[in-house]
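Straight from Swiss-Prot, the features:
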- 18-275: domain 'GH16' (DOMAIN)
- TRP56, ARG59, VAL134, GLU139, GLU144, GLU234: substrate binding site (BINDING)
- LYS120 to Met: Abolishes beta-porphyranase activity; when associated with S-139 and D-148 (MUTAGEN)
- GLU139 to Ser: Abolishes beta-porphyranase activity; when associated with M-120 and D-148 (MUTAGEN)
- GLU139: active site, nucleophile (ACT_SITE)
- GLU144: active site, proton donor (ACT_SITE)
- ASN148 to Asp: Abolishes beta-porphyranase activity; when associated with M-120 and S-139 (MUTAGEN)
Amino acid sequence: MKKVLLFLIFLVSANLSAQLPSPTNGKKWEKVEQLSDEFNGNSIDTNKWYDYHPFWEGRAPSNFKKGNAFVSDGFLNLRSTLRKEPSSVQDPFKDIWVDAAAAVSKTKAQPGYYYEARFKASSLSMTSSFWFRVGQFSEIDVIEHIGNPSKENRQDDLPYQYHVNTHYYGKHAGLQPLGTEYKMPGRGRDNFYTYGFWWKSPNELLFYFNGKQVMRIVPRVPLDEELRMIFDTEVFPFATAGVANIGLPKPENLRDNSKNTMKVDWVRVYKLVDGTAAEDSSDAPIGSYISLKKTQGDGKFVTGEKDGSQLVARGSTVQSWEKFKVEKHPKGGITLKANSNGKYVQVQGSDINKPVRAAGDFQGDWEQFEWKSKGNGLVALKNVLTGKWLQAPWTENNAIIRPKGPVDNGWETFAWKKETSPTASTALSAQLETKTVDGIRVYPSPASETLTIEGVEGENGLRVFDSTGNPVLKKEGILGRKERLNVSGLIKGNYLLRTGSGEQTWFQKN
């Protein structure tokens, strides 16, 4: 998980990932971990990816260079670089002078899966692509995007174009490609957008933009073979393979790391399995604050520790820390937001022995629960990721809550009831108090809508992005002991603040 840097003035967690398509009856979406990656480490996960294309050298005048695909600052970076000056080769349209980038999955993609990736294109006259190939007869291009064509007459269309395509080879050689396109609201080089692809069947391909279906292709032949998932960059010296005549990349742009890099925030892949995704949660009190209490033993109320360390049944009465807000999870089921610190209740990955804690900054897989009403004011809560029920042992006083329950009986049941919402004055007071997180001290000035940040000395700048990935604020240079950020110009909505080293947090302005 990306490290949380600080709490901001308008502290509300937000989920910015795209909504999954509605599953077919009797099915639910399950994440395919081997094909999914948040790119949060310090290096590319070699269990999942090749950092080059082992099955193809690339498209002349570019070749893929091992290592030009790398992970840093929370992104998979695909950087295209200058191997030699184009003037030094005999034919700049055919001779190799550009080092391109590719990341190829080691696990094969399959029909039936849903694939989505959030990325920003490079500002080059090259493709920034998300596609599938390395089979016997087929290719599926989810997007081949031209961020900054050298042909000036294409600047008004190609940077806004979401182009999909299918190609046919081998036993189907001779069939013409079949594609379509969608005009995006902004340029791919300026914005992080989420591009989705549901390989619904061999005969139906659905394409999504920021969670909304925008295109559909019925391929010329059934596309039923497993393929590799690929992110890459390529030079297209001529109009070919469904890509327009865009012009060669400019050497000065290939030297500029602010322009030569396609940045992938994450890729997430899901498959349909039998079952329903927390659909029993339809009777959950969405939007209400509730308390949870052990049904036997010491009968204590569940408390969300403010430091986010754990949930523990230790409250004798319902106070601020014993209240949780029930919210709808975007993938089904619910989330619980702790009133103690504004964080989402989460498990710690698949480790069922670790405490449940109020530490989630967004509504992800760790924060997804099923609400199962047991009647008579009782409820059982199942974490969807682990498949286990939250448990408070009756035999322990001040019991720590863990996702260990194999069934929804006894220790796994809680008495619940609706509680009064925190008053506006209480909520305002909580927003305005001074925050100290990991040595970083943050305090707002509501009258002037500025935020003072201490403890970021030495960081190389910071930036604020809106929910579509557009940069809306920035502070450049090496940060000092005390920095101020004016947020008065921001409209209502969700935002991401990220420092130069990649530390970040989500916030919302109301």
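Each Cβ is built from the backbone N, Cα and C atoms, and glycine gets one as well.
Original residues fill every noted site, and no substitution is shown.
Distance between Cα atoms for GLU139 (mutagenesis position) and TRP56 (substrate binding site): 14 Å, as a whole number.
Around GLU234 (substrate binding site), the same-chain residues six or more apart in sequence whose CB sits under 8 Å from its CB are GLY58, ARG59, SER62, ALA100, MET126, THR127, SER129, listed in sequence order. For the pair GLU144 (substrate binding site) and LYS120 (mutagenesis position), the Cα-Cα distance reads 12 Å. Across the domain 'GH16' (18-275), the prediction's mean pLDDT works out to 93.
Largest Cα-Cα distance over the residues recorded as binding substrate, namely TRP56, ARG59, VAL134, GLU139, GLU144, GLU234, equals 17 Å. In space, ASN148 is the closest of the recorded positions TRP56, VAL134, ASN148 to LYS120 (mutagenesis position), judged by Cα positions. For TRP56 (substrate binding site), the same-chain residues that are 6 or more apart in sequence and have a Cβ closer than 8 Å to its Cβ are PHE64. Its own atom aside, the Cβ of ARG59 (substrate binding site) has 21 Cβ atoms within 10 angstroms in the protein chains shown. The two recorded residues VAL134 (substrate binding site) and ASN148 (mutagenesis position) have their Cα atoms spaced 28 Å from each other. Other Cβ atoms within 10 Å of the Cβ of ASN148 (mutagenesis position), summed over all protein chains shown, number 23.
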